[in-house]
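Novice: The structure follows.
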Amino acid sequence: MLTTMSASSNTNSLIEKEIDDEDMLSPIKSNNLVVRVNQDTDDNLQALFDSVLNPGDAKRPLQLPLRMRKLPNSFFTPPAPSHSRANSADSTYDAGSQSSINIGNKASIVQQPDGQSPIAAIPQLQIQPSPQHSRLAIHHSRARSSPASLQQNYNVRARSDAAAANNPNANPSSQQQPAGPTFPENSAQEFPSGAPASSAIDLDAMNTCMSQDIPMSMQTVHKKQRSYDVISPIQLNRQLGALPPGWEQAKTNDGQIYYLNHTTKSTQWEDPRIQYRQQQQILMAERIKQNDVLQTTKQTTTSTIANNLGPLPDGWEQAVTESGDLYFINHIDRTTSWNDPRMQSGLSVLDCPDNLVSSLQIEDNLCSNLFNDAQAIVNPPSSHKPDDLEWYKIN
């Protein structure tokens, strides 16, 4: 019996030892990483793209129609025609368009037959008649929400004051308003008493209606901005330079620049530097025009003289400089000359353009030589010259 118990105890100890050995080896086995590769990854990704690109091929569960869902009645009511994304303040300015529509607060209950549960009827719309005054169309777009539209309010108030001054039979309350184009403190004062303050009236339409009774001399055509450009003095000095002596630059209360001439004790809107530049441009244009006329006259005179003298000698060539002066080239001697080779007398000193003789002097010499040649042709010298002075007087 003892032998059996000892054998069983030895067996149990061996089993426990083996278990302990496995526990000691377990951390070593955990270092072995297992890599699993899913071969269907590309197919699954392609299936996702196909479900988006081809929605008809994908199997979608059936959805409940909108009418069968528990949605409020306002979900199926279309918006008002004047309510759009283009309006810059739909909830504020468009509230006046719905002011004439009132919804009944009390919902009528309809009793169903056969003991069914009562159903609340849809509230009916009660449309009230429009007010007596005719309302203008509302066209408040985003383009008019800029600060430049403040000038339109400025013009509207100015025209209303002018109309009240021209019409003595108008409402006295409107004539008690202070004259001058001031902005209203409350926007509700600009609208009729029957219309809500939140309703927006088209400013352009109001300007058109009011301008029909105002003369053309009082109408303002330039609405949205000033008719002058506000430029800093530093920028003007950089572009145009300093002011001439005796001039000073100043500004009005509105910021418009004007100029004072302390010499003549006068003021003007135009910049004297711009006026000086314009005068310089005019003078330059006149000088260029005069030079063109002079060059044309030179070329015409030179061509006329050349045609009367006949062709050039052999080896000579006629050319013109960049400034329009005429000179001659001798290809035989390889020299240049201002003198016409067809006229050999009186110009031997001016044989080279390096002498820098002005073209006007050359033309004067040419004209004097031509005049002498013409006189010799018309009045040939007589071989017998009498000593009597009367002959010289007659001839």
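Using the three backbone atoms N, Cα and C, a Cβ is placed for every residue, glycine included.
What Swiss-Prot records for 241-274 is domain 'WW 1', and it gives sequence analysis as the kind of evidence. Look at Swiss-Prot and you will find 310-343 tagged as domain 'WW 2', backed by sequence analysis. One mutagenesis experiment named in Swiss-Prot is Ser88 to Ala, and its note says Increased activity and nuclear localization and decreased sensitivity to Hpo/Wts-mediated inhibition; when associated with A-227. For the mutagenesis result Ser145 to Ala, the note given in Swiss-Prot is Increased activity and nuclear localization, decreased sensitivity to Hpo/Wts-mediated inhibition, loss of interaction with 14-3-3epsilon and 14-3-3zeta. According to Swiss-Prot, the mutagenesis experiment Ser146 to Ala carries the following note: Abolished phosphorylation by Cdk7, leading to increased ubiquitination by the DCX(DCAF12) complex. Under its mutagenesis entries, Swiss-Prot includes Ser146 to Asp with the note: Phosphomimetic mutant; decreased ubiquitination by the DCX(DCAF12) complex. Per Swiss-Prot, mutagenesis Ser227 to Ala is noted as: Increased activity and nuclear localization and decreased sensitivity to Hpo/Wts-mediated inhibition; when associated with A-88.
Could you place these features in context, so I can see how deep they sit and what lies close by?
Specialist: The DSSP breakdown of the domain 'WW 1' (241-274) into helical (H, G, I), extended (E, B) and coil residues amounts to 3 helix, 13 strand, 18 coil.
The helix, strand and coil residue counts that DSSP assigns across the domain 'WW 2' (310-343) are 0 helix, 13 strand, 21 coil.
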Novice: Can you give the mean pLDDT for the domain 'WW 2' (310-343), rounded to a whole number?
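Specialist: Averaged over the domain 'WW 2' (310-343), per-residue pLDDT gives 86.
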